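Asks: First, the structure itself, so that you have it in front of you.
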Amino acid sequence: MALIRLVAPERVFSDLASMVAYPNFQVQDKITLLGSAGGDFTFTTTASVVDNGTVFAVPGGYLLRKFVGPAYSSWFSNWTGIVTFMSAPNRHLVVDTVLQATSVLNIKSNSTLEFTDTGRILPDAAVARQVLNITGSAPSVFVPLAADAAAGSKVITVAAGALSAVKGTYLYLRSNKLCDGGPNTYGVKISQIRKVVGVSTSGGVTSIRLDKALHYNYYLSDAAEVGIPTMVENVTLVSPYINEFGYDDLNRFFTSGISANFAADLHIQDGVIIGNKRPGASDIEGRSAIKFNNCVDSTVKGTCFYNIGWYGVEVLGCSEDTEVHDIHAMDVRHAISLNWQSTADGDKWGEPIEFLGVNCEAYSTTQAGFDTHDIGKRVKFVRCVSYDSADDGFQARTNGVEYLNCRAYRAAMDGFASNTGVAFPIYRECLAYDNVRSGFNCSYGGGYVYDCEAHGSQNGVRINGGRVKGGRYTRNSSSHIFVTKDVAETAQTSLEIDGVSMRYDGTGRAVYFHGTVGIDPTLVSMSNNDMTGHGLFWALLSGYTVQPTPPRMSRNLLDDTGIRGVATLVAGEATVNARVRGNFGSVANSFKWVSEVKLTRLTFPSSAGALTVTSVAQNQDVPTPNPDLNSFVIRSSNAADVSQVAWEVYL
């Protein structure tokens, strides 16, 4: 026994084994353990939960470590003790050593887990497939609503005494109504988590006031019901570091690095999570680095993910108000995935609502860099970037996803894409560079593309309805805007193309109309577009058996010279050389069209008459026609008219 000195009641030990073996502790003793895991202790005979870090069993009682602030992993003799310590709420642990996880570590409410520069947790798939869990549970009992609760309402009602809800209680609402954020292929039903801010009872009915409005109608006809879940609240993970680089241990696969279910106010920052997927491989071991299921008010900031089998951050269930900032994901399936739930094994409830991703980067993902699967509402990505994805850079598989100032580089498919049954993603000031198929693909259900750019793809924009407004498109080999449908049963809707720069740069047409899939050009309007350099060949058509009617066109440019000037009428007429153009044939895969000439009278002699344009002619020089020799005639209804007339040529 290594008792160094004994000055009652002080007892000082040089090693842990000696301390826990000492048989004669008294309650009044002052006890000190030396060394890196040392500290001061008190002795008690009161039963305590032993974790071999802050509480030790000794002969006749227990030693309790005296400390203020966090506990340290270096205090604990094994992983099991850390699991025991963190199994209670209100814990604060600093991981300052390399830990081998032999089971999942459950984290409870009001707890913080911090990692130092030397702190790590290494998973061990032989005994634990998950690493960190922040997990509550769904209600075990549900009660029906007493009356319908409409979307936008912040009050629900139940029968008096049916639900033990008080201020601060969380509620979980659900019904048989299907989620409507996207195609919802699996038939997931609606649900939401809300917090009680007030309760009142009158006339046999309890009214419960909620902290936030409902997103859906909860109707009795849909079997709307409510229960009280067990929630884990207020958890913070600072610099979590899971796994290491440069290992050969194939047993370190994990299904989830950090998994949260029925949690609120969960915050993860500055972490590193490393999977065991072979570099570049598509195996699915290690499903998610971080997984939020039925969580509210969650954030991830400044965290890096590497070699994850599936997702960097996965969001599913009725998770709401989730924000992900400044993450970096390398060689994962998707950096961020808002995910569906399969109902093959039974009913599922909830879709992600109010998701925001900001300044996130995805590198060399094995599928789309950022994905939204099938359901979800009010989803937005801001200043996010995808590099070298093996599929799309960004994929919207739920309706109305909004992208602001995002960028996609060198995707194997589309820079930005939607999917079957998905309507109207919104792109604002986004950039797409050198993506194989298209910069922006809105051909599954329409979309809005505002002030964006696409360069170096087959098509700048593939679209079947909506709006392309502003922006610049270059080096797209087939066309800058391809009006098509990627799914035959998708309905074409009206399309506005306005103020777009599609100047000819040696490749491709300005606009391509895909008659093979039934595209009707009359549903398209084109105005204020710069198609300089395309000349007669601004449009490409295919698949039409008879010549279609062209789109509505106004103030588009085909040239930057020879399109404005002033003419003086002589005897009521002037012939003007200008770059007027037209196609007057009736070939099926072509439009019949002619330039629009705008006339503005500059002088008003007494002989002024009504002005018209006649006799548009195109130069036919062989082998190369000269567009500067094209001409049109301005004619006045008064043969004596000598007015000066300004003219402008548009398409």
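Just so you know, glycine gets a Cβ as well, placed from its N, Cα and C.
So Swiss-Prot lists these for the protein:
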type	residues	note
BINDING	Q130, K177, N217, K291, E314, N339, W340, R378	substrate binding site
MUTAGEN	K291 to A	Almost complete loss of enzymatic activity
MUTAGEN	Y311 to A	Almost complete loss of enzymatic activity
MUTAGEN	E314 to A	50% loss of enzymatic activity
MUTAGEN	R333 to A	Almost complete loss of enzymatic activity
MUTAGEN	H373 to A	Complete loss of enzymatic activity
MUTAGEN	R378 to A	Almost no effect on enzymatic activity
MUTAGEN	R472 to A	70% loss of enzymatic activity and 20% loss of adsorption efficiency
Asks: Take the Cβ of R378 (mutagenesis position) and count every other Cβ within 10 Å, whichever protein chain it belongs to.
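Replies: R378 (mutagenesis position): 17 neighbouring Cβ atoms within 10 Å.
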Asks: Using the alpha carbons only, what distance in Å do you get between Q130 (substrate binding site) and Y311 (mutagenesis position) once rounded?
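Replies: Cα of Q130 (substrate binding site) to Cα of Y311 (mutagenesis position) measures 15 Å after rounding.
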Asks: Of the binding-site residues K177, N217, N339, W340, which one sits closest to E314 (mutagenesis position) when you measure Cα to Cα?
Replies: N339
Asks: Counting Cβ atoms within 10 Å across all protein chains shown, which of the recorded positions Q130, R472 comes out on top?
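Replies: It comes out as Q130.
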Asks: Should any of the binding-site residues K177, N339, W340 have a Cα within 10 Å of the Cα of H373 (mutagenesis position), which are they?
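Replies: Cα within 10 Å of H373 (mutagenesis position): N339, W340.
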Asks: Want to know which recorded positions, from K177, N217, K291, Y311, R472, are within 10 Å of R333 (mutagenesis position) at Cα; which are they?
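Replies: Close recorded positions: Y311.
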Asks: What's the number of neighbouring CB atoms sitting within 10 A of the CB on N339 (substrate binding site)?
Replies: 27
Asks: Are there any residues at least 6 positions away along the chain from W340 (substrate binding site) with a Cβ closer than 8 Å to its Cβ? List them or say none.
Replies: N184, T185, Y186, V188, L316, H373, D374, I375
Asks: Rounded to a whole number, what is the top Cα to Cα distance in Å among the residues the record ties to substrate, namely Q130, K177, N217, K291, E314, N339, W340, R378?
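Replies: Spelled out: the longest distance between any two Cα atoms in Q130, K177, N217, K291, E314, N339, W340, R378 is 36 Å.
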Asks: Taking the Cα of Y311 (mutagenesis position) as the centre, which of the recorded positions listed as K177, N217, K291, R378, R472 lie within 10 Å of it?
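Replies: If one measures from the Cα of Y311 (mutagenesis position), the recorded positions that come within 10 Å are K291.
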Asks: Which of these mutagenesis positions is closest to K177 (substrate binding site) if you go by CA atoms: K291, R378, R472?
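Replies: Smallest Cα separation from K177 (substrate binding site) among K291, R378, R472: R378.
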Asks: Rounded to the nearest Å, what's the C-alpha distance separating N217 (substrate binding site) and R378 (mutagenesis position)? Just drop the number here, would you?
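Replies: Rounded to a whole number, the Cα-Cα distance is 17 Å.
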